[in-house]
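In what follows, a single structure is set out as structure tokens and then discussed.
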Amino acid sequence: MTESKSEGTAVAAPTPEEVRQMYDDFTDPFARIWGENLHFGYWEDAGADVSVDDATDRLTDEMIALLDVRSGDRVLDVGCGIGKPAVRLATARDVRVTGISISRPQVNQANARATAAGLANRVTFSYADAMDLPFEDASFDAVWALESLHHMPDRGRALREMARVLRPGGTVAIADFVLLAPVEGAKKEAVDAFRAGGGVLSLGGIDEYESDVRQAELVVTSTVDISAQARPSLVKTAEAFENARSQVEPFMGAEGLDRMIATFRGLAEVPEAGYVLIGARKP
């Protein structure tokens with residue numbers, strides 16, 4: 001375990017290797033129960049009858065709109081999951097997408113998805129570390145990180161790498177967790193449980209996030225707090241795994257499953273737990 005800092009307090013957090021192992025082991029059961037978008041959803045109205053699949057696609061669409069790409073552009077997807085957002089982006093905007101992940105099983109599934117969609121000629125995925133990208137300078141027209149940068153032990157370094165491989169004038173889109181205000185007591189315990197259980201190595205306020213983006217020599221063009229739209233994901237995740245208990249217990253064990261469900265339900269009671277979309281460009 002490493003130390004990860006949030007609001008000045010050191011807490012136990014998984015190592016990068018533990019994050020990789022988590023995705024190697026947990027991607028398949030999570031995708032079966034939550035869906036093939038391995039990220040939060042976007043609900044315009046928390047009470048609306050909108051499925052998880054539709055809500056997670058909606059969040060992908062918000063990122064597509066934020067990215068501002070043109071037909072033929074080359075896009076880097078940092079933390080590609082099993083490829084559904086990248087395929088949706090490529091289809092919607094007629095772009096070429098290169099996705100990366102530190103999970104080889106995810107990369108294999110993502111490439112299979114691109115092939116099945118008939119997009120293997122312009123959507124590809126590979127094993128790579130976001131903090132040491134294996135690409136030339138200025139080799140992409142756009143970069144996005146959809147709910148992945150919180151896994152980085154050094155978010156600033158990852159952002160600098162994203163900026164390095166982006167051409168001048170290129171755009172960046174980020175979706176990620178933030179803390180809207182400092183937390184203490186039971187709220188801090190809930191946040192710390194999420195950090196430890198969710199592989200969260202970088203978590204802080206919106207101002208801190210924007211500062212990291214600017215220090216990567218990128219210009220912040222928009223910041224949208226979508227905490228209210230993303231928050232239903234917490235309870236819905238807990239409900240989905242509770243309803244699938246018989247499928248998950250053999251893999252996670254009863255204690256591990258109970259801990260996961262409690263973590264998501266606990267974080268749902270923390271209004272300071274937020275979610276943000278950040279747009280940027282390279283001068």
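Note: Cβ is positioned from N, Cα and C throughout, glycine not excepted.
In this structure the noted substitutions are not present, so the sites keep their original residues.
As recorded in Swiss-Prot, the features of this protein are as follows:
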{"type": "BINDING", "residues": "SER101, GLN106, ASP129, ALA130, LEU146, HIS151", "note": "S-adenosyl-L-methionine binding site"}
{"type": "MUTAGEN", "residues": "LEU146 to Val", "note": "Reduces enzyme activity by 45%. Reduces affinity for S-adenosyl-L-methionine"}
{"type": "MUTAGEN", "residues": "SER148 to Ala", "note": "Reduces enzyme activity by 50%"}
{"type": "MUTAGEN", "residues": "HIS150 to Ala", "note": "Reduces enzyme activity by 95%. Slightly reduced affinity for S-adenosyl-L-methionine. Loss of enzyme activity; when associated with A-151"}
{"type": "MUTAGEN", "residues": "ASP176 to Ala", "note": "Reduces enzyme activity by 90%. Strongly reduced affinity for S-adenosyl-L-methionine"}
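In the structure shown, the C-beta of SER101 has more C-beta neighbours within 10 angstroms than that of any other entry among the recorded positions SER101, SER148.
Nearest Cα neighbour of ALA130 (S-adenosyl-L-methionine binding site) among the listed mutagenesis positions (LEU146, SER148, HIS150, ASP176): SER148. Between the alpha carbons (Cα) of SER148 (mutagenesis position) and SER101 (S-adenosyl-L-methionine binding site) lies a span of roughly 10 Å.
Nearest neighbour of GLN106 (S-adenosyl-L-methionine binding site) by Cα distance, taken over the mutagenesis positions LEU146, HIS150, ASP176: LEU146. Comparing the Cα of ASP176 (mutagenesis position) with the Cα of every entry in SER101, ASP129, HIS150, HIS151, these being the recorded positions, the smallest distance points to HIS150. There are 23 other Cβ atoms within 10 Å of the Cβ belonging to HIS150 (mutagenesis position). Sequence-distant contacts (6 or more apart, same chain, Cβ under 8 Å) of LEU146 (mutagenesis position) comprise HIS39, LEU59, THR60, MET63, ASP77, GLY79, GLY81, PRO85, ALA173, ILE174, ALA175.
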